[in-house]
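Engineer: For reference, the structure I am asking about is given below.
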Amino acid sequence: MTTSYMNGHVTEESDSGIKNLDLASPEEYPKHREMAVDCPGDLGTRMMPVRRSAQLERIRQQQEDMRRRREEEGKKQELDLNSSMRLKKLAQIPPKTGIDNPIFDTEEGIVLESPHYAVNILDVEDLFSSLKHIQHTLVDSQSQEDISLLLQLVQNRDFQNAFKIHNAVTVHMSKASPPFPLIANVQDLVQEVQTVLKPVHQKEGQELTALLNAPHIQALLLAHDKVAEQEMQLEPITDERVYESIGHYGGETVKIVRIEKARDIPLGATVRNEMDSVIISRIVKGGAAEKSGLLHEGDEVLEINGIEIRGKDVNEVFDLLSDMHGTLTFVLIPSQQIKPPPAKETVIHVKAHFDYDPSDDPYVPCRELGLSFQKGDILHVISQEDPNWWQAYREGDEDNQPLAGLVPGKSFQQQREAMKQTIEEDKEPEKSGKLWCAKKNKKKRKKVLYNANKNDDYDNEEILTYEEMSLYHQPANRKRPIILIGPQNCGQNELRQRLMNKEKDRFASAVPHTTRNRRDHEVAGRDYHFVSRQAFEADIAAGKFIEHGEFEKNLYGTSIDSVRQVINSGKICLLSLRTQSLKTLRNSDLKPYIIFIAPPSQERLRALLAKEGKNPKPEELREIIEKTREMEQNNGHYFDTAIVNSDLDKAYQELLRLINKLDTEPQWVPSTWLR
């Protein structure tokens with residue numbers, strides 16, 4: 001995987017962290033020049049590698065063009081030479097007749113036909129004989145002297161060896177170039193054609209389908225793909241060629257790196273341009289580069305498989321490496337950056353509290369490497385070496401995702417979200433109050449960045465990014481309390497009551513506290529804990545209640561100790577709470593499992609309520625849907641899972657399945673719960 005990485009999109013980095021966060025307008029977003037090479041999926045443009053056969057074809061074409069130019073130049077020179085005194089003198093010599101020049105004897109010479117031109121191959125003896133004939137033809141002293149020099153040159157052993165080499169190269173260059181495959185997967189192309197032809201009932205389409213399905217055609221296509229795959233493989237570079245190329249970089253310290261890269265394993269590196277240089281910017285976890293440990297950030301790439309890289313644009317590097325696999329030979333100038341040996345990084349697991357789409361992020365260093373995720377996803381962060389851009393895998397994708405993806409670092413995400421909020425507040429117009437409505441006193445907030453190190457608890461006012469998680473398997477004798485959350489008329493109370501009625505030995509509710517007087521049929525400790533108002537208010541001040549309220553001048557509430565009593569009895573405590581109670585519950589030691597009961601569509605919700613004899617107004621239904629969105633937006637980071645209650649029976653079965661799964665499978669919980 002090779003991409004380009006442009007620095008300075010968002011920050012100026014220093015040892016102290018981020019100096020500046022510049023959120024530009026969409027028109028001013030930096031232009032991405034990253035081109036993913038060898039990246040999983042169909043990313044970027046692909047170009048066939050240049051093989052030796054194709055190079056020879058181009059060389060041969062260049063030679064043909066040079067030959068034509070030489071002929072044109074020769075004609076011009078001939079006009080000038082005809083005016084010379086020497087040629088005038090030679091023209092006075094009577095022409096000889098009957099001279100047989102072996103140069104033009106095609107029967108003795110080897111004539112090779114080429115797609116471009118015919119080449120005559122002569123021996124040294126033929127050249128020597130031709131010069132002898134010319135020597136007898138020219139009678140002036142200057143010509144005789146010139147011919148004598150040529151005869152001596154032809155008899156020289158070095159010239160004869162060079163002449164043989166010339167003939168050998170000419171023969172090789174004259175051979176027709178072998179065809180180069182356009183694609184190596186013609187079988188896939190034929191399958192696409194067959195898919196297109198399925199609905200076609202015309203005679204020609206059916207004939208083509210039958211022809212493509214014929215065994216001989218199928219065998220031909222298979223043979224084509226096998227040969228094409230071998231043809232498209234680059235020829236390995238020899239040590240001699242590598243060492244010869246090193247000499248071109250005289251005083252520079254270079255190193256040679258060889259990496260074996262399989263077709264299905266990306267290289268896993270990013271590059272950037274610095275002037276004419278191509279510099280390795282980032283090593284991505286999971287790629288061949290990271291596994292080899294031979295490529296490092298800051299190395300300058302001089303050559304890849306004998307092809308010079310210095311001076312190339314990152315797009316050209318993309319084209320070059322798009323289909324390379326096998327042995328890759330890099331000639332590098334090692335980075336001058338002094339870095340401590342990399343410490344063994346521990347993998348941390350985090351729960352995402354926001355949605356992220358790299359295609360909509362103008363600041364991601366490489367969009368092809370960006371990892372998209374949704375609120376509630378578990379991410380396995382394997383590298384925080386770059387504090388702004390972590391490398392991570394999404395839960396469940398480790399086997400299908402060979403390369404780690406880039407996700408925003410925690411502090412980076414917090415800072416830019418804080419900056420966005422500040423900008424939005426500054427742009428928000430001041431609404432003028434009306435005469436019949438009191439103007440709301442808007443509290444002025446100090447514009448400071450959120451410091452994650454000072455507070456790990458989340459408020460609705462705080463910026464939610466990630467929460468570190470750990471796997472937890474509940475003990476058999478200490479069940480996690482089940483909390484049902486949802487808007488009114490969404491069925492959470494009905495689901496809770498059905499569980500209580502059907503499995504009384506397994507589920508129980510916490511006994512609430514109250515300040516009202518006990519009635520005759522009530523039993524203290526079974527129906528309510530009856531306490532004084534003074535004691536109740538003292539417990540509120542001490543934070544002992546999960547939630548509480550006042551009804552008809554009496555206080556009611558559910559305490560943490562009441563829930564703990566149910567857990568200690570070995571039963572599962574069932575609670576239906578308001579969202580305001582979730583933070584207190586999460587900060588306790590009860591380890592709650594919170595399930596959000598969401599309503600179905602507005603029409604389906606109307607039908608469900610009609611079965612219960614309710615006839616809600618359209619505005620009431622819209623209010624329920626809007627309340628659902630509000631609860632998800634403000635408290636969704638507390639939810640472990642959600643159930644859409646489109647059918648009460650199905651919702652009950654799904655709820656029971658989730659509760660049973662807590663006994664058989666470990667679940668992700670905040671790491672602070674286990675410390």
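Cβ coordinates are placed from backbone N, Cα and C, and glycine is handled just like the others.
No noted substitution is present; original residues retained.
Pulled these from Swiss-Prot:
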- Glu34 to Ala: No effect on interaction with PARD6B (MUTAGEN)
- Val37 to Gly: Prevents interaction with PARD6B. Does not affect localization to the tight junctions (MUTAGEN)
- Leu150 to Gly: No effect on PARD6B interaction. Prevents interaction with PATJ; when associated with G-154 (MUTAGEN)
- 179-235: domain 'L27 2' (DOMAIN)
- Glu207 to Gln: No effect on interaction with LIN7C (MUTAGEN)
- Leu221 to Gly: Partially prevents interaction with LIN7C (MUTAGEN)
- Asp225 to Asn: Prevents interaction with LIN7C (MUTAGEN)
- 256-336: domain 'PDZ' (DOMAIN)
- 345-417: domain 'SH3' (DOMAIN)
- Leu379 to Pro: Failure to restore localization of PALS1 and PATJ to cell-cell contacts and to restore tight junction and adherens junction formation in cells where PALS1 has been knocked down (MUTAGEN)
- Gly486, Pro487, Gln488, Asn489, Cys490, Gly491, Gln492, Asn493: ATP binding site (BINDING)
Engineer: Taking the center of the Cβ atoms of Gly486, Pro487, Gln488, Asn489, Cys490, Gly491, Gln492, Asn493 at the recorded ATP site, which other residues in this chain have a Cβ no more than 8 Å from that point?
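Structural biologist: My list of surrounding residues reads Ile597, Pro599, Asn645.
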Engineer: Here's one to test understanding: among the mutagenesis positions Leu150, Glu207, Asp225, Leu379, whose C-alpha is closest in space to the C-alpha of Asn493 (ATP binding site)?
Structural biologist: Leu379
Engineer: Going by Cα-Cα distance, which of the mutagenesis positions (Leu150, Glu207, Leu221, Asp225, Leu379) sits nearest to Pro487 (ATP binding site)?
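Structural biologist: With Cα distances computed to Pro487 (ATP binding site), the winner among Leu150, Glu207, Leu221, Asp225, Leu379 is Leu379.
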Engineer: CB neighbours of Pro487 (ATP binding site) within 10 A?
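Structural biologist: The answer is 20.
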Engineer: Ten-angstrom check, please: count other Cβ atoms within 10 Å of the Cβ of Glu207 (mutagenesis position), all chains counted.
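Structural biologist: I get 10 for this one.
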Engineer: Which of the three DSSP states, helix, strand or coil, fits Gln492 (ATP binding site)?
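Structural biologist: Looking at the DSSP assignment, Gln492 (ATP binding site) belongs to a helix.
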Engineer: For the recorded positions Leu221, Cys490, which Cβ has the most other Cβ atoms within 10 Å, all shown protein chains included?
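Structural biologist: It comes out as Cys490.
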Engineer: How big is the gap, in Å, between the Cα of Glu207 (mutagenesis position) and that of Gln488 (ATP binding site), rounded to a whole number?
Structural biologist: 64
Engineer: For the domain 'PDZ' (256-336), give the DSSP counts of helix residues, strand residues and coil residues.
Structural biologist: 13 helix, 34 strand, 34 coil
